[in-house]
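One structure is given below, encoded as structure tokens.
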Amino acid sequence: MGDWAQLAQSVILGLIFSYLLAKLISIVVTFKEDNLSLTRHPEESQLEIKPEGVDSRRLDSSCGGFGGEADSLVAEQGSSRSDSVAGDDSEEDDDWEGVESTELDEAFSAATLFVTTAAADRLSQKVPSDVQQQLYGLYKIATEGPCTAPQPSALKMTARAKWQAWQKLGAMPPEEAMEKYIEIVTQLYPTWLDGGVKAGSRGGDDAASNSRGTMGPVFSSLVYDEESENELKIDAIHGFAREGEVENLLKSIESGIPVNARDSEGRTPLHWAIDRGHLNIAKVLVDKNADVNAKDNEGQTPLHYAVVCDREAIAEFLVKQNANTAAKDEDGNSPLDLCESDWPWIRDSAKQAD
């Protein structure tokens, strides 16, 4: 009886082992078959699954010569092999683009460093203002993209010019902006690369951050920093008019400082008072015989300023003081031309003048 029990047990174990072995073989066969089939991810492109034991470099080759199992794979997948090769080429192109982009970034950084170093050098050639503005616009596009900053006041000439240079470039690609920036620098300084490398080894970030001079703060923001820009030089009397300091203003005039003294932009204290909206200062200056028709370097009078800044009370005061409503600036515009507000009195004044 005991022998029969052992025999039955052996048979059962044998059956179990046979079942497991058959299952294992089935899994292996299924796995191999899966390796030879094409799978597709719902959100990704076709993937080429290669069978075990086949050299992947051979499957990626554009040549023939596949045998046996490899030939069967190509027949099943159709054009998937060519897609895979195209994908590999695309990845290689991306790699090259990355290298080119890095080289362009480095060249652009070297160019900007050279420009800031040249700007700090007073012996360097003077760059025309229109070129400065163009460089500024290209720099902003390359580093920040399209202009989204609000338009500065018309009275902030430098800031407005920079904003316009940036804004007119629209959605120019940063890479194109970098290339054009480098091109302009090369036109200005054909040997800039040698100088740029030397400057980089000497100055570094300090040279860039402290640069001022002919180029001005070319890479600064649009904030019009009147106290730090070397482009604008004002005397104390202009500062008092700008800040509305009546007592100090009167002391300056009484000490002999001309009431129509001009700053580096041709502005008088009256221009500054109106720019900041100080009607009381304007009245003090006019009382001290300030010229209500004085023109700055752009040909604009205090009335131009009042109209552009939409300061009706000051504009009306100036007109009553015989300010010329028809005075033309360098662009050929009079205060009347620039007036966008509905001020009947300024129209009536212009008619009376005619």
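Heads up, the Cβ atoms here are built off N, Cα and C, so glycines get one too.
For reference, Swiss-Prot has these:
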BINDING   Tyr136, Gly137, Leu138, Tyr139, Lys140, Lys162, Tyr181  acyl-CoA binding site
DOMAIN    104-194  domain 'ACB'
MUTAGEN   Tyr136 to Ala  Loss of palmitoyl-CoA-binding activity
MUTAGEN   Lys140 to Ala  Loss of palmitoyl-CoA-binding activity
MUTAGEN   Ala142 to Asp  Slight increase of palmitoyl-CoA-binding activity
MUTAGEN   Gly145 to Ala  Normal palmitoyl-CoA-binding activity
MUTAGEN   Pro152 to Ala  Slight increase of palmitoyl-CoA-binding activity
MUTAGEN   Lys162 to Ala  Loss of palmitoyl-CoA-binding activity
MUTAGEN   Trp163 to Ala  Normal palmitoyl-CoA-binding activity
MUTAGEN   Trp166 to Ala  Slight increase of palmitoyl-CoA-binding activity
Among the mutagenesis positions Lys140, Lys162, which residue has the largest number of other Cβ atoms within 10 Å of its own Cβ? Lys162
Restricting to the same chain and to sequence separations of six or more, state which residues have a Cβ under 8 Å from that of Leu138 (acyl-CoA binding site). Leu169, Ala177, Met178, Lys180, Tyr181, Ile184
Integer Cα-Cα distance in angstrom, Tyr136 (mutagenesis position) to Lys162 (mutagenesis position): 7
Could you find out if DSSP has Gly145 (mutagenesis position) as helix, strand or coil? coil
Mutagenesis positions near Tyr139 (acyl-CoA binding site) (Cα-Cα within 10 Å), from Pro152, Lys162, Trp166: Trp166
Candidates Gly145, Pro152, Trp166 (mutagenesis positions) - the one closest to Gly137 (acyl-CoA binding site) by CA: Trp166
Length of the line joining the Cα atoms of Ala142 (mutagenesis position) and Trp166 (mutagenesis position), in Å: 10
Please list, in sequence order, the residues in the chain of Trp166 (mutagenesis position) that are at least six apart in sequence and whose C-beta is under 8 Å away from its C-beta. Tyr136, Gly137, Lys140, Ile141, Cys147, Ala149
So for Tyr136 (mutagenesis position), how many other CB atoms are inside 10 Å of its CB? 24
Between 0 and 100, where does the mean pLDDT of the domain 'ACB' (104-194) sit? 82
